[in-house]
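Let me begin by presenting the structure, written as structure tokens, before commenting on it.
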Amino acid sequence: MPGMVLFGRRWAIASDDLVFPGFFELVVRVLWWIGILTLYLMHRGKLDCAGGALLSSYLIVLMILLAVVICTVSAIMCVSMRGTICNPGPRKSMSKLLYIRLALFFPEMVWASLGAAWVADGVQCDRTVVNGIIATVVVSWIIIAATVVSIIIVFDPLGGKMAPYSSAGPSHLDSHDSSQLLNGLKTAATSVWETRIKLLCCCIGKDDHTRVAFSSTAELFSTYFSDTDLVPSDIAAGLALLHQQQDNIRNNQEPAQVVCHAPGSSQEADLDAELENCHHYMQFAAAAYGWPLYIYRNPLTGLCRIGGDCCRSRTTDYDLVGGDQLNCHFGSILHTTGLQYRDFIHVSFHDKVYELPFLVALDHRKESVVVAVRGTMSLQDVLTDLSAESEVLDVECEVQDRLAHKGISQAARYVYQRLINDGILSQAFSIAPEYRLVIVGHSLGGGAAALLATMLRAAYPQVRCYAFSPPRGLWSKALQEYSQSFIVSLVLGKDVIPRLSVTNLEDLKRRILRVVAHCNKPKYKILLHGLWYELFGGNPNNLPTELDGGDQEVLTQPLLGEQSLLTRWSPAYSFSSDSPLDSSPKYPPLYPPGRIIHLQEEGASGRFGCCSAAHYSAKWSHEAEFSKILIGPKMLTDHMPDILMRALDSVVSDRAACVSCPAQGVSSVDVA
């Protein structure tokens, strides 16, 4: 950090990123040099054949060339190990070394070509020597090809626009010019991100919704990354440091922060009842994912169980529309929910941007009409997730501030129109008019379910919603408070999605910058220690030491790079640890739905939960407990529906077996 400037443009790699690539190349080159030297010493007496003098010269020059490359790579590696992320001064000679290293590729290419030509001419020498030359040529071209691929990966399309301003500084541009430059860079960045997203989603149909989602997602990414000059390894190092810092804070505060109390019997009974409901309705939320999740959960027997359903002809007992392998999907739904064919009213696997698959079924056990909305499982769903602007939710309620996540709001509106306009709910309640309406979903489906329940509440006042691992950035604070009477959310452990919002991502970015600015260890040590800590654990107190107090001014400065300099010129920018997060009108603070049940793992079950059965406690939690993203190896796995289902199985069975335990689930630990 910042990205290096070479050949007049910025690259998405920093001068301290070359330790590990350099070490890998150094090992390959040294082994290669030893092999060539051994080959030459053992067979130099057998090179008196036709063309042998050329091969002898080839091997000698190759060894000299390899020795020069080894020395250059060693120097690059040593220089890259100097300094810290925020102190690139000791690495100022890196650009010259890289120019030398790149220049050495030309004689390597020439020599590899000559070796290939000589071998192709049919040199009549010892076969071992010829095979050694062939191996040398192959290795040379593999390294050259790998270098070309690496250059493509670290190429920054905006590098040519940003590099000229790295030496100009703010003193060379007035506020008007700097504002124009910033707007120009942001426009270019949005265009680049939109091109990337279109390439990634090249197989998605291009309708109006998709084009809007492309633009919305591109603007989100360009806005988020516009005020820093972070390279990917900086983010990885920051996340590693932040994880250790969070664990250290939790360990130090735990004795003072644990508050044990005996809640009222009504509160505990309510928690037990809602946990049982969550345990029951999670089956429907999982069923909405269809056969992929079912096979994933049952890798050995799943395919055999639903194989017959895949080949079975459809019946007329239910509507089954959209998507492929519909009978496979429906077979997995039957096995997951335990319902019969006649219990399903409508099953849709139609999947487009802002249009989510869903199912409607009659649940006779709970006497409810269940609407289950599928979560993220396709690129179309990802684009729906990333359409993070806010729009006013069109609902009939007394709440004034009705802002909601645009993508999820439109997805919920689509399901609402299908349920009402196509008469799906009317059909369901004509069969079971005494049943109540329950809407469920996981992840994106959980957010859509919460919005859908709010839209339907005017027509169905008794509606209930169970949102499993819903995104935090769903709707306004007023709607969050309004929804607590009919929506329950369930969150497992450090799951990142219920903590994910644009505001929280901005907070995470600032915390990463802050912890990186404090650290006085080189990046390669941070990454090595972080990898060890993630895999095997350790003592989080062994954090890299911090900068002296006199260097605290680093925290009030944007980290290096032209875009950071541009934001520094803006009077609206503040990097102070005490400054509030900026709230853009397009991305205001948004909150999770309803009341929240938090499942937390008790004891240790291995770093990834695979060493022994985990046990969980459950408690009601305030939404503020999910106002920061927590880093850890389970922040992604805790979001998986199969992991959540196992956690629910565990906590429900444990609470049922411990009805006489008054302290069940009453501990609360707040982690800053």
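Cβ coordinates are placed from backbone N, Cα and C, and glycine is handled just like the others.
Original residues only.
According to Swiss-Prot, the protein carries these features:
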- Ser443 to Ala: Loss of activity (MUTAGEN)
- Ser443: active site, charge relay system (ACT_SITE)
- Asp495 to Ala: Loss of activity (MUTAGEN)
- Asp495: active site, charge relay system (ACT_SITE)
Separation of alpha carbons, Ser443 (mutagenesis position) and Asp495 (mutagenesis position) (Å): 10
Spatial neighbours, same chain, of Ser443 (mutagenesis position) - Cβ under 8 Å, 6+ residues apart: Gly375, Thr376, Phe468, Ser469, Pro470, Pro471, Ile497, His639, Pro641
Cβ neighbours of Asp495 (mutagenesis position) where a neighbour is any other Cβ within 10 Å: 26
For Ser443 (mutagenesis position): DSSP state (helix, strand, coil): coil
